[in-house]
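As structure tokens, the structure follows; a few thoughts come after it.
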Amino acid sequence: MAKNIQAIRGMNDYLPGETAIWQRIEGTLKNVLGSYGYSEIRLPIVEQTPLFKRAIGEVTDVVEKEMYTFEDRNGDSLTLRPEGTAGCVRAGIEHGLLYNQEQRLWYIGPMFRHERPQKGRYRQFHQLGAEVFGLQGPDIDAELIMLTARWWRALGIAEHVSLELNSIGSLEARANYRDALVAFLEQHQETLDEDCKRRMYTNPLRVLDSKNPDVQALLNDAPALGDYLDDDSREHFAGLCKLLDAAGIAYTVNQRLVRGLDYYNRTVFEWVTNSLGSQGTVCAGGRYDGLVEQLGGRATPAVGFAMGLERLVLLVQAVNPEFIASPVVDIYLVAAGAQTQSAAMTLAERLRDEMPGVKLMTNHGGGNFKKQFARADKWGARIALVLGESEVADGTVVVKDLRSGEQTAVAQDSVAAHLRTLLG
């Protein structure tokens, strides 16, 4: 007997019972994006490796440890995308979307990182991201955060997420801070673990989000990034905070928040939760005004964010279980009798024409009424339509509300209107 082939570790199947809630959550997210004027862009999952090295930074954990990189038959180095911003910028440059234009784009799809699989974090994971190009003021940063806050309200999780903000300043301000931080860390190398010692010279800002408690205690005495901000960045951040205050969005300024990718400048933010065990990030982003030029385009201000959908689904299920998936079907058509199958299928097609979007399933495979009603329950149907030989003969159909048990005979010509009333 041949050995079963199983899914790769950290790359999951999502079965019909799970995908229904994914679809409802994704639908909510997409509706909000549309209400803010964002358009979808669809991007390849494989890109040239230099794209990510240039965008993310060669000494980041993502590039050094986590990317799935391989050579194709032509000897070109390709990588499964570990994040979406770099590909979105590449597409914007390649297709001329960014030159002297404002763009508001969103994307959704699988990303890939070779890291240890754990709850809510997998090697293939799904991400929704939004990017804005051509706007440089704090007002668009604030609107992006307002958009995400609207998501949390729509999903019923607003009380379970909190916003952390920081400004990491301009490239020049960050370079000055980097020198001060390295000088401080050099004086306390005995407290640093090996990972922090390596990062101290390659990417010292990443030491700030070390999970090592000894390092975290040491950083209480480290220079503060906020003390090194340039005047423009201070003004930008103050403007952002003022707009969020006016919108009633609570936040905490976290001066250790730096994000893990090299392309960020000025605004960075994270929405975090404590409702999944240890604190976890639900959504994160910031401003990256230099990335378009870095990847070969003209200098273009940009800001965006990304969100891991696996963690979001877990959070919604944990704190708002009433946000249940829509039923697989609204209506199940039960047919019994040798002469009813053709009439049932004809009625089903007519109802699909008259009720666009209705989820209607016709029974196939025979079975008595008891078995067919059991199938209707299995598929989560709200209403059963019962068509027997007598109903076919007199042009009626029995409409049964499977929640209340009430049923009534309705003329087939008017059943669509009756169903609309029942389904609301």
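Here the Cβ of each residue, glycine as well, is placed from N, Cα and C on the backbone.
None of the substitutions listed is reflected here, since the structure keeps the original residues.
Among the mutagenesis entries in Swiss-Prot is PRO117 to Gln or Ser, noted as: Decrease in activity. In the three-state DSSP classification, PRO117 (mutagenesis position) falls within coil.
Within 10 Å of the C-beta of SER167 (mutagenesis position) we count 28 further C-beta atoms, all protein chains included. Here Swiss-Prot describes SER167 to Phe as a published mutagenesis experiment; the accompanying note says: Decrease in activity.
As a published mutagenesis entry, ASN254 to Thr appears in Swiss-Prot alongside the note: Decrease in activity. When secondary structure is read from DSSP and collapsed to three states, ASN254 (mutagenesis position) falls in the coil class. Sequence-distant contacts (6 or more apart, same chain, Cβ under 8 Å) of ASN254 (mutagenesis position) comprise GLU164, LEU165, ASN166.
Cβ neighbours of ALA302 (mutagenesis position) (same chain, under 8 Å, six or more residues apart in sequence): VAL89, GLU131, VAL132, PHE133, GLY134, ARG287, TYR288, ASP289, LEU291, VAL292. The mutagenesis experiment ALA302 to Thr is recorded by Swiss-Prot, whose note states: Decrease in activity. Defect in histidine binding.
Spacing of SER167 (mutagenesis position) relative to PRO117 (mutagenesis position) is 31 Å (Cα to Cα, whole number).
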